[in-house]
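S.K.: Here you go, one structure.
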Amino acid sequence: MRAVLLPGSGEQPTAFCYQVNGSCPRTVHPLAIQVVIYLACAVGVLITVLGNLFVVFAVSYFKVLHTPTNFLLLSLALADMLLGLLVLPLSTVRSVESCWFFGDFLCRLHTYLDTLFCLTSIFHLCFISIDRHCAICDPLLYPSKFTVRTALRYIVAGWGIPAAYTAFFLYTDVVERALSQWLEEMPCVGSCQLLFNKFWGWLNFPAFFVPCLIMISLYLKIFVVATRQAQQIRTLSQSLAGAVKRERKAAKTLGIAVGIYLVCWLPFTVDTLVDSLLNFITPPLVFDIFIWFAYFNSACNPIIYVFSYRWFRKALKLLLSREIFSPRTPTVDLYHD
């Protein structure tokens, strides 16, 4: 890092990330503020990793949870956990220091993993919406239509498509050669902002909003059908009524998860598009807040499950007790007392 005096800046020095031409300016925070931000980010990373790790463990360990919907939840939790484990620590340093100090290779890998895990999350939420739509709107055909094999196909697509899509933009020069007029503005040295250009702003918008529109339309239909079922539930047998209520409860919980996802990611996605039209005028601090608000979503789902799913709370209680070592624990029925 170096400090220089800019013309007209008086005595206020400007810091840079590297002692080279084209280096990014660096915002130097007081030590106390740095410590507070590092601690806050560390807590967020810890909640993200441990919360989603428990979801992965619970669905894998308890046999009663081996359902198509829960396998999708497991895969979603895995993406969020890996985001917290592999992406957020380096993002924390970049946010606090306002510079990237880990080299070009890690910059590209970090950007790849960041985009991969975030796109994987939205794909999985979209597939979960399809699952809930089928369970609520077509309950008689649901067991035969949405099997474990179907869920596994969705999981492969949910990871494979984002992996190929992101690799195409980051690890080939096809896009840069074909769209050079869109990519003239190169990031300064020390920013690690490989994808934030005008073309990516336009491309990122439909990648977010098309799945969102699908999810919103599916949940609107689910709401209409669930309301009708609530009026008819008195005429059903007790066992069938219980099954319908359980499916509606799951749809409601996952609908909340989708809603929180939209709220967390909407500011960043809209800003990316608008910023590309206005020649990137968003202050770095505001942009960083939008990014971390989106990251925060990865910590939300386990918290939602704690308040919404009795089986999740029961599994957590077993995990924190000696009963977890009992050979009978994996076969415990978490849905009933």
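Cβ atoms are placed via backbone N, Cα and C, with glycine included.
Just the original residues are modelled here, none of the noted substitutions.
From Swiss-Prot, for reference:
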- C17 to S: Does not affect trace-amine receptor activity (MUTAGEN)
- C24 to S: Decreased trace-amine receptor activity (MUTAGEN)
- C99 to S: Does not affect trace-amine receptor activity (MUTAGEN)
- T111 to A: Abolished signaling via the G(s)-class of G-proteins (MUTAGEN)
- D114 to A: Abolished trace-amine receptor activity (MUTAGEN)
- T115 to A, I, Y or L: Abolished signaling via the G(s)-class of G-proteins (MUTAGEN)
- C118 to A: Does not affect trace-amine receptor activity (MUTAGEN)
- C188 to S: Decreased trace-amine receptor activity (MUTAGEN)
- A257 to I or L: Decreased activation of GNAL/G(olf) G alpha protein in response to trace amine-binding without affecting activation of G(s) G alpha proteins (MUTAGEN)
- W265 to A: Abolished trace-amine receptor activity (MUTAGEN)
- Y295 to A: Abolished trace-amine receptor activity (MUTAGEN)
S.K.: Take the Cβ of C188 (mutagenesis position) and count every other Cβ within 10 Å, whichever protein chain it belongs to.
M.R.: 17
S.K.: Suppose we draw a 10 Å sphere around the Cβ of T115 (mutagenesis position). How many other Cβ atoms does it contain, all chains included?
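M.R.: Result for T115 (mutagenesis position): 23 other Cβ atoms within 10 Å.
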S.K.: Taking the Cα atoms as reference points, how far is C188 (mutagenesis position) from A257 (mutagenesis position) in Å?
M.R.: 37
S.K.: Looking at the mutagenesis positions C24, T115, C118, whose Cα is closest in space to that of Y295 (mutagenesis position)?
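M.R.: Minimum Cα distance from Y295 (mutagenesis position) across C24, T115, C118 lands on C118.
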S.K.: Return the residues near C118 (mutagenesis position) by Cβ distance under 8 Å, restricted to its own chain and a separation of at least 6 in sequence.
M.R.: L83, W265, A294
S.K.: Can you tell which of the mutagenesis positions T111, T115, A257 lies nearest to C24 (mutagenesis position) in space, using Cα positions?
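M.R.: It is T111, whose Cα lies nearest.
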S.K.: Counting Cβ atoms within 10 Å of each candidate's own Cβ, which of the mutagenesis positions C17, C24, C99, A257 comes out highest?
M.R.: C99
S.K.: Mind giving me a neighbour count for Y295 (mutagenesis position)? Other Cβ atoms within 10 Å of its Cβ, every protein chain shown.
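M.R.: So the number of other Cβ atoms within 10 Å of Y295 (mutagenesis position) is 26.
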S.K.: May I ask for the distance between C99 (mutagenesis position) and C17 (mutagenesis position), taken between their Cα atoms and rounded to an integer number of Å?
M.R.: 6
S.K.: Inside 10 Å of the Cβ of T111 (mutagenesis position), count up the other Cβ atoms and send me the figure.
M.R.: 19
S.K.: Among all protein chains shown, how many Cβ atoms are found within 10 Å of the Cβ of W265 (mutagenesis position), not counting that one?
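M.R.: Taking all protein chains shown, W265 (mutagenesis position) has 20 Cβ neighbours within 10 Å.
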S.K.: Name the secondary structure element type, per DSSP in three states, that contains T115 (mutagenesis position).
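M.R.: The three-state answer is helix.
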